[in-house]
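Trainee: Quick one: the structure is below, questions incoming.
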Amino acid sequence: MSHIRVAFAPLDTNPSTCGLETFATQIETLSQMMTAEEMKAELYDCVRRILREQKFDQIRENEAMLRLYKVMGRSSTNLKGRGIYEQLFKKDHFTGSLKFYLQWAEECGKDQMLEEFKDVLKLARDRLSERIEMTAIESGFRDLVDEYFNGESGDMFTRPDETMDLFRFNAGSKKKRRSSVCFLQHNVPINNSGKAAFGPKTKTDLRQACIDRPNYHGISIEEFRFAKWKDTFGEDVDDDYRKRKDSGVVFVKHQVIDTDRQAREEVENRFNANLNPRRRHLSPVSEKTVDDEEEKRSRIYSPLVATKDAHRPALRSKIENPPATVTLSSDTKSASEKDVSDSDDADDDERLKIMTAGRKDGNPPDRSTSISSNYSTASARTSKSGAGLDLMAENKCLEAHAMFSDTVHLASEKTMVLGDDSVFVPERSLATTQIVTDFSVLCDPDPTMTITQERPKKVSNGLNVVYDEAAEPEESQKVEESEVQPEIVLVSPVTQTSPATMFNDIYDDEIEFGFFKPSRGNFVTSTPAQGVHLVNIDEYFGNKEEESTHEQEAPVFVAPTSSTFSKLTRRKSLAANQAVQPSVTESSKPERSDPKDSSIDCLTANLGRRLSIGADEIPNLTENNESEITGCKIRRRSEIIKQGDINPWDETLRKKLMCLVRPPQNMHEFQERAPKIQALRDCEVSGEKLHIQTLIGQGGYAKVYRAVTDDQRTVAVKYEVPSCSWEVYICDQMRNRLKDRGLELMAKCCIMEVMDAYVYSTASLLVNQYHEYGTLLEYANNMKDPNWHITCFLITQMARVVKEVHASKIIHGDIKPDNFMITRKIDDKWGKDALMSNDSFVIKIIDWGRAIDMMPLKNQRFKGRAGTEAFDCPEMVDGRSWTYQADYFGFAATMAVVVAGKYAQLTGASVGDYSLNVDIKRRNILRDACYDVINRFLNIPSCDSLPDWNILIKSFSEIWNEKFEASGWRQAVSKFNEACDLAANQK
């Protein structure tokens, strides 16, 4: 007797449902051990008996028989699986079974018969809709579509009774989590009046309606509170709600609190379990602001200890001997009353002799006995005013300020003519005052000296003069003066207008009220800047009327009467001033170069709202003889930047660029002080009241609050001190340039929009759109193991956005995870084509305070470091020229955070060896593509051979199209949306 006969014998003896299920299980096992021909002969005979003999009538249409028919379909050569189910349907067998239709549809899916699949789905709807919910019917068919038809359902699952849902009470949304409170309310009966006995806005006595009824145990207030807690934190409802609960027991108050505390701890533990326990929670990177408290305390009792910048380890394994320096600066002010009275030319000569004697043997002299009392700490310094009043000043020198300061390095020659670094600075009083300054708090751990000098009164910091003793004498560098140095010349727009037309234009009605009124406020952005001169708002936005009024009184620096100081250095103004400076002959006047070969092109016609300013009205940004520091190779102040390099974040340069266009219409300027902003307080700006709710973000230069306007709109308010206008300008230009290229949707969805900007004399308020789902940094912290679908989706969108930013001739300059906002959830209806769709953007790039406008700075190169920890590109580290490389490196570092969930450190020492120490799991499909991007973006040979964004986008698109799985995509979307909800709940 065969194995099939042996298995069928018990069922033949006692036909029952249990026996049929046992027989079906044995047949499924034997089908894997026997050939199709052996199985076909024996099994068909058994099934034939079940269909014909009367004793099997009770089990003939049992769903266990479908298991036998499924095995028969595998061995059938004529009917196959689909034919068997068609015959069963004709005989009206299993027409009320959902499993029957699913198995039938599965056979259609295996044969890729989509139309027959739809017919089976229609039959299932027609036969089962009266007994089974439509969502339950379609759920199984949806899985089959994902498995056999790659998720291309089209309108297959459009419910025929969608219109009826409009009239249903509380129909709910698909895939919505069950509410614990709703389950509890469902158990409460409805009273005779037809109103709910329990819930909001009801007056029913809870105990009488819910608890004290015969044969019913209702919910207690403790259970209701616990259910609401679980709803708040996304917990699923308990299925054992029908069990007996001690609802009538009244607990004391402290027991209720203990219960709530246990529930809170349980929920928090569950959420913490979703985070990756092997990595730390990432925090936003920011620029260093002030030295830490421990280091400041150490310098209080030991003033000669070098500052933090001097001890910072080099990012590359390279040994350099720093040159010995003597620093002369006007940035720090600290002196005693004795220094003011006793510092004269004789003391200066004596100090000069000591300094010179120290240089002869290469060692600086010991100053511990002579000037130890003149040192001040980094945290507080004393400055003598003209009236002899001691003023305590907080040290606001930031680390990044030291990298981008107006510092000029002198060679062995002690005199050097310096150019005026305040081209746009308004006229100041020419009166001089004696200031005794101490320089012990500068970065270089070298001996310093105190010197008395005369200089004009200025609110802003003056020019730093750093004497490099290891530098070559100036005479030896005169050979290089014959080389043509790049001169920055700004070519005006093609349309030229007369000065009269210009003055009429600036009072055009399109300009918001408040412009061109005197105001005294410093304009800086999130980019660190030291030595920022005082600029009023009229000059900042290009008001030439005020400038022409005083054009005969240009600011000058008068050389001090001290003969010793004149030996070291002197400074004169670039502007001609007959009252102070001696007349200059025609032969000695420097000639301006012809701007036809300028390295800076003019703004094109689509730059935006421009002012009519002639080229002859815009002075050069820098002169050939002016050296400027924009950074350093290993973060030392004494690094020399060659002539011709410019600081892309220089305020003078930024003002000049903003003079070429009209101010944005959403900019409002006031000359009074900015109002104070505090959480849970109302703030009124320009007649509009903002209800400040809470602080949602804070950086080194600004705070961001969530607020509600009078029309109940939730907005984000960025409060920055001092006031900043560059970010408003660059966002306006970025959006206009995208719109000019036909990318209106990207400009709306992906670029930060400043709804209103209020610029006061002391601070600025930027009102932006509020996004509750957080940033990519919060997403990386909330995701334990992100699915590659979401990672590929986000990386591709980031690349598409940054590509268009660069195509608009703008460098963002500060690309990092916390500068990408998540604007919305991913729609679960999006399919395979969502990757490259213009309607599926979910990220927006923000924080444009460090952006660089390259349209008027065509073919320019920059040197120096930005100062953002872990986001300085290799070109900044090496001291090489860079442009868009800053964004390429920021993109690679951001991609590493999204993929691996942690910050990556820069490794390598030369071009070709640079990489990021990011660990991407081997099972990650994007592993090779990510490593390739890191290698190409970190090892860029020069500014003329930048990587192509299209190659990156194409690479990730090919992986997406080849490996895409509809079911995996939906699961990834669900996790992404859960992370968005978690970020929204944390705010």
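Glycine is no exception: its Cβ is also placed from the backbone N, Cα and C atoms.
What Swiss-Prot shows for this protein is this:
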type	residues	note
DOMAIN	690-987	domain 'Protein kinase'
BINDING	I696, G697, Q698, G699, G700, Y701, A702, K703, V704, K718	ATP binding site
MUTAGEN	K718 to R	No effect on embryo viability, severe loss of mdf-1 recruitment to unattached kinetochores and probably loss of kinase activity; when associated with N-847
MUTAGEN	L777 to K	Loss of interaction with mdf-1 but not with bub-3. No effect on embryo viability and severe loss of mdf-1 recruitment to unattached kinetochores; when associated with K-781
MUTAGEN	N781 to K	Loss of interaction with mdf-1 but not with bub-3. No effect on embryo viability and severe loss of mdf-1 recruitment to unattached kinetochores; when associated with K-777
MUTAGEN	D814 to N	Loss of activity. No effect on embryo viability and mdf-1 recruitment to unattached kinetochores
ACT_SITE	D814	active site, proton acceptor
MUTAGEN	D847 to N	No effect on embryo viability, severe loss of mdf-1 recruitment to unattached kinetochores and probably loss of kinase activity; when associated with N-718
Trainee: Give the three-state DSSP assignment (helix, strand or coil) for D847 (mutagenesis position).
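Mentor: Where D847 (mutagenesis position) sits, the three-state DSSP reduction gives coil.
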Trainee: Rounded to the nearest angstrom, how far is the Cα of N781 (mutagenesis position) from the Cα of A702 (ATP binding site)?
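Mentor: That comes out at 23 Å between the alpha carbons.
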Trainee: When you rank Q698, G700, V704, N781, D847 by Cα distance to K718 (mutagenesis position), which of the recorded positions ends up on top as the closest?
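Mentor: Closest candidate to K718 (mutagenesis position), judged by Cα separation, is V704.
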Trainee: Neighbour count first, Cβ atoms within 10 Å, every protein chain included; then name which of Q698, N781 tops the list of recorded positions.
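Mentor: Result for the most crowded candidate: N781.
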Trainee: Taking the Cβ of D814 (mutagenesis position) as the centre, count every other Cβ atom within 10 Å, in any protein chain shown.
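Mentor: Result for D814 (mutagenesis position): 24 other Cβ atoms within 10 Å.
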Trainee: A 10 Å Cβ contact count, applied to the recorded positions I696, A702, V704, L777: which residue has the minimum?
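Mentor: Taking I696, A702, V704, L777 as the recorded positions, the minimal 10 Å Cβ count falls on I696.
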Trainee: Rank the recorded positions G700, K718, D847 by how many other Cβ atoms lie within 10 Å of each Cβ and give me the one with the fewest.
Mentor: G700
Trainee: Can you give me the Cα-Cα distance between Q698 (ATP binding site) and D847 (mutagenesis position) in Å, rounded to a whole number?
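Mentor: About 12 Å separate the Cα atoms of these two residues.
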Trainee: Considering only the mutagenesis positions L777, N781, D814, which residue has the minimal Cα-Cα separation from I696 (ATP binding site)?
Mentor: L777
Trainee: Under DSSP, is N781 (mutagenesis position) helix, strand or coil?
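Mentor: In three-state terms, N781 (mutagenesis position) counts as helix.
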Trainee: For the ATP binding residues given in the record (I696, G697, Q698, G699, G700, Y701, A702, K703, V704, K718), what is the largest pairwise C-alpha separation in angstrom?
Mentor: 14
Trainee: Listing them in sequence order, which of the recorded positions G700, V704, L777, N781, D847 have their Cα within 10 Å of that of D814 (mutagenesis position)?
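Mentor: So the list is D847.
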